[in-house]
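These notes are about the structure you will find just below.
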Amino acid sequence: MISIKGTGRFLLDNYRIWQRRAFNRPIQLRKGYKVLAIETSCDDTCVSVLDRFSKSAAPNVLANLKDTLDSIDEGGIIPTKAHIHHQARIGPLTERALIESNAREGIDLICVTRGPGMPGSLSGGLDFAKGLAVAWNKPLIGVHHMLGHLLIPRMGTNGKVPQFPFVSLLVSGGHTTFVLSRAIDDHEILCDTIDIAVGDSLDKCGRELGFKGTMIAREMEKFINQDINDQDFALKLEMPSPLKNSASKRNMLSFSFSAFITALRTNLTKLGKTEIQELPEREIRSIAYQVQESVFDHIINKLKHVLKSQPEKFKNVREFVCSGGVSSNQRLRTKLETELGTLNSTSFFNFYYPPMDLCSDNSIMIGWAGIEIWESLRLVSDLDICPIRQWPLNDLLSVDGWRTDQL
């Protein structure tokens, strides 16, 4: 007779065997497969469903939903409020996405942002995705957020262009990085910021000038472009050139953006312009334009220095990606193509950007990156993975939790 204690041990051992077999089971591909993608690295709760109906064509987007935390009154993102926002919105958004895509019973792969990002925000999406992976007995891929930005320009051509190797300027509110990518799992960081990101700097400068919203830099760009010639051209700001490669600062292959905020405040004080709301629009437009130009000039100058100081790395590189929230800025795109497209031996002939609606954080890029990871590397994630606050792209596969999914 088997004792209750022995029965419990027997059931537990058999459950563990089933669990190992179930979650080490490879993806059983039909002709195609469907992907549920989740992104919660900052203040956007994003859910999408992609139909990978064929490996020879770009996936169809069956659903794409986003709900952004309203942080206008706070003047910035409060991590605890972002965490609560994700907890409140991730369930309803996922339910809507599954209904819209008619995929409630047909999800084959779950892709979710693992990092980098705000730990509380990341955990909201990652914990939810792991729960679904257990409930549905489906494989999980914890995706690098910046890899999503880097790869999303490839989705429209089903990964055909840009072809590896290529370089990427990843510009957002949390990152400013120049990367050389030789393969999906081979990335070299060539230039990174030593303080804040370009999007953060532009947002804070915009806030100093009285702009409001959840995307302040974009509001400032719109204001500048309303009438680019309606400026006070006599109003000249003294703007910095951070980490300039002078005799005392050789080979400073880094970005720095905090100085622009300080410089703007100093200029406003010198000009006696402390009450922004009292300034004429043409003066505000002139100040905003000069700030934006100075920030973008800094990026261009640093990119030129990287390209000229290490020409051997770019011998066979002729494709340039610019992605991330700030990549939607048309002035930045124009400056990149004008100034980097004519650099002699390091000229880039092809420039690639995401569609405008996929420049900012979204879950489609997470789903596409997961598709590329699985189809190229045959990798999935363990169920014990945790959020990663800081995760350099060059350490993509060195973190724990990856395993091979054998067909």
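Every residue gets a Cβ built from N, Cα and C, even glycine.
At each noted site, the model still has the original residue.
So that you can see what the record holds, here are the features copied from Swiss-Prot:
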{"type": "MUTAGEN", "residues": "E39 to A", "note": "Severely impairs t(6)A37 formation"}
{"type": "MUTAGEN", "residues": "D43 to A", "note": "Severely impairs t(6)A37 formation. No effect on dimer formation"}
{"type": "MUTAGEN", "residues": "D44 to A", "note": "Severely impairs t(6)A37 formation. No effect on dimer formation"}
{"type": "MUTAGEN", "residues": "I77 to E", "note": "Severely impairs t(6)A37 formation. No effect on dimer formation"}
{"type": "MUTAGEN", "residues": "R104 to A", "note": "Reduces enzyme activity by 35%. Partially impairs dimer formation"}
{"type": "MUTAGEN", "residues": "K130 to A", "note": "Severely impairs t(6)A37 formation. Partially impairs dimer formation"}
{"type": "MUTAGEN", "residues": "V134 to R", "note": "Severely impairs t(6)A37 formation. Prevents dimerization"}
{"type": "MUTAGEN", "residues": "H145 to A", "note": "Severely impairs t(6)A37 formation"}
{"type": "BINDING", "residues": "H145, H149, D361", "note": "divalent metal cation binding site"}
{"type": "MUTAGEN", "residues": "H149 to A", "note": "Severely impairs t(6)A37 formation"}
{"type": "BINDING", "residues": "L170, V171, S172, G173, G174, D203, A217, E221, S328, N329, S360", "note": "substrate binding site"}
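Projection of Swiss-Prot feature records onto the structure.
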residue : record                 : Cβ neighbours (10 Å)
E39     : mutagenesis position   : 28
D44     : mutagenesis position   : 21
R104    : mutagenesis position   : 10
K130    : mutagenesis position   : 20
V134    : mutagenesis position   : 14
H149    : mutagenesis position   : 30
L170    : substrate binding site : 27
S172    : substrate binding site : 23
G174    : substrate binding site : 20
A217    : substrate binding site : 26
Q) According to DSSP, which of helix, strand or coil covers K130 (mutagenesis position)? A) helix
Q.
Distance check, please: Cα of E39 (mutagenesis position) against Cα of H149 (mutagenesis position), rounded to an integer number of angstrom.
A. 12
Q.
Within 10 Å of D361 (divalent metal cation binding site) (Cα to Cα), which of the recorded positions I77, K130, V134, L170, G174, S328 do you find?
A. none
Q) Taking the centroid of the Cβ atoms of H145, H149, D361 (divalent metal cation site), which other same-chain residues have Cβ within 8 Å of it? A) E39, S41, T113, M146, G148, S172, G324, N362, M365, I366
**Q.** Cα distance (Å, whole number) from G174 (substrate binding site) to H145 (mutagenesis position)
**A.** 11
Q: Quick one: of the mutagenesis positions D44, R104, V134, which has its CA closest to the CA of A217 (substrate binding site)?
A: D44
(Q) Using the alpha carbons only, what distance in Å do you get between S360 (substrate binding site) and H149 (mutagenesis position) once rounded? (A) 9
